[in-house]
Amino acid sequence: MNRESFAAGERLVSPAYVRQGCEARRSHEHLIRLLLEKGKCPENGWDESTLELFLHELAIMDSNNFLGNCGVGEREGRVASALVARRHYRFIHGIGRSGDISAVQPKAAGSSLLNKITNSLVLDIIKLAGVHTVANCFVVPMATGMSLTLCFLTLRHKRPKAKYIIWPRIDQKSCFKSMITAGFEPVVIENVLEGDELRTDLKAVEAKVQELGPDCILCIHSTTSCFAPRVPDRLEELAVICANYDIPHIVNNAYGVQSSKCMHLIQQGARVGRIDAFVQSLDKNFMVPVGGAIIAGFNDSFIQEISKMYPGRASASPSLDVLITLLSLGSNGYKKLLKERKEMFSYLSNQIKKLSEAYNERLLHTPHNPISLAMTLKTLDEHRDKAVTQLGSMLFTRQVSGARVVPLGSMQTVSGYTFRGFMSHTNNYPCAYLNAASAIGMKMQDVDLFIKRLDRCLKAVRKERSKESDDNYDKTEDVDIEEMALKLDNVLLDTYQDASS
């Protein structure tokens, strides 16, 4: 309702009441105006009524919601199901145009505005999380792996001779397949063991750059967030190598936005060397459904090139999800979640440490990994290979999700490449182990329930192992008794034969 509508309403209802309602509406509109003017995440989260008003105002700016609209094209925002239309708040046209995912659509001003605001809010949050000098970013409706592929395909046009991507090993399939899908040959750099941690082999990286030649290398593809005992790559040193040899640097920052340490590494890498783009998942960092990522970087023109590489229009669902989430939380709400995650990491670490010691195991010392933890499973692995994988199955059937058990010597072929010791990020890690992570949104009750169920599973596996050991002992003892009886029979037979003769 506008001013004229309220004035007309005063003829039907007491003007004092109408003016009060008008003031209430203005308070909602004031929040919306501040958002459009500043393009930053509000400090305090919005209530649902403000959010729904804002989304409704945007949606009616799209041509499919015009009163009396007549569409005669092949794509006019028609939706057969009213439920589907409501699910998307009647944003049907998606984002971008055929030549650029960030471009404005003439017949979808509301969706275009939604896209611009979302990208602006996400940029603000990335700065808040620790990468203060980021220049540009955009939300893309693909998960991390395909978003990395889009970055590699953009670099292809800038480096036509390149055929290799140097990749410090991380045993995660999608980031590996992102390079294969883009048509490049991954050059796997094995990690080095320093204490319990697996760290970047910088000498091997530089040696491979010199061996292959900088012109033949598309980029170095590094990683921040990862499963312990692997830790984030030495981003500063890798960024310096990239700057010295004029090689692009793409960072897989999948769930690193929630970690101040990961974001600091990216900021420092860009300060001392070269980082062209870093990619992060929406669902892992902002607690929204799977299917979106953020591509960000320090060179505005390069990020625009990546957005123009995306073919066709794109789904607005990931952008809408993260926009609603950030406006609901506000920057203070998101900062609170980051703080709670750090606290849960310390709590989870302490609880796993106590439990591991009770079973003669230990928490691996991985101080450079700010999200993931690992506990040894030596006592299980020494006795029976299947005991380690059995523990993982038991946890899963007891509704513990996210925990990973990593046995020794696992082999895995991914896109024609065979990895020894797959899941452990190295060919021969010294022991089997169990992973758990403290990610954004974790609560204390999650940790307590996990520790309780892990304790029960470890007891059950040990009890079964002990029973098998007893059974094996009994079988061995029976065989020994039979052999002794047979020998005694032979002695008695010989004695009888001697007496007879």
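The backbone N, Cα and C atoms fix where each Cβ goes, and this holds for glycine too.
This is the original sequence, none of the listed changes applied.
Here the residue is the original one, while Swiss-Prot reports the published mutagenesis Arg75 to Ala with the comment Inactive in vivo. Spatially close to Arg75 (mutagenesis position) yet at least six residues away along the chain is no residue at all, judged by Cβ distances under 8 angstroms.
Annotated pyridoxal 5'-phosphate binding site per Swiss-Prot: Arg75, in sequence order, evidence recorded as experimental evidence. In this structure, Arg75 (mutagenesis position) belongs to neither helix nor strand by DSSP; it is coil.
Listed in Swiss-Prot is the mutagenesis experiment Arg97 to Ala, annotated as follows: Indistinguishable from wild-type. Within 10 Å of the Cβ of Arg97 (mutagenesis position) there are 17 other Cβ atoms, across all protein chains. According to its DSSP assignment, Arg97 (mutagenesis position) is in a strand.
Cβ neighbours of Ser98 (substrate binding site) (same chain, under 8 Å, six or more residues apart in sequence): Pro311, Gly312, Arg313. Taken from Swiss-Prot, the feature substrate binding site covers Arg97, Ser98, Gln105, Arg313.
For the mutagenesis result Lys173 to Ala, the note given in Swiss-Prot is Indistinguishable from wild-type. Annotation note: Lys173 (mutagenesis position) sits in a helical segment as assigned by DSSP.
Marked as tRNA binding site by Swiss-Prot: Arg271, Arg398, Lys463. Annotation note: Arg398 (tRNA binding site) sits in a coil segment as assigned by DSSP.
Recorded in Swiss-Prot as a mutagenesis result, Lys284 to Ala carries the remark: Loss of activity. Of all Cβ atoms in the protein chains displayed, 22 besides its own lie within 10 Å of the Cβ of Lys284 (mutagenesis position).
Taking the centre of the Cβ atoms of Arg97, Ser98, Gln105, Arg313 as the substrate site, the nearby residues of that chain (Cβ within 8 Å, site residues left out) are Gly94, Ile95, Gly96, Gly99, Asp100, Ala103, Gly312. Sorting the binding-site residues Arg271, Arg313 by the number of other Cβ atoms within 10 Å puts Arg313 first. Proximity to Gln105 (substrate binding site), defined by a C-alpha to C-alpha distance within 10 angstroms, is shown by the following recorded positions from Arg97, Lys173, Lys284, Lys463: Arg97. Long-range neighbours of Lys173 (mutagenesis position) (same chain, six or more residues apart, CB within less than 8 Å of its CB): Val414. Comparing Cα positions, Lys284 (mutagenesis position) lies closest to Arg398 out of the recorded positions Arg97, Arg271, Arg398, Lys463.
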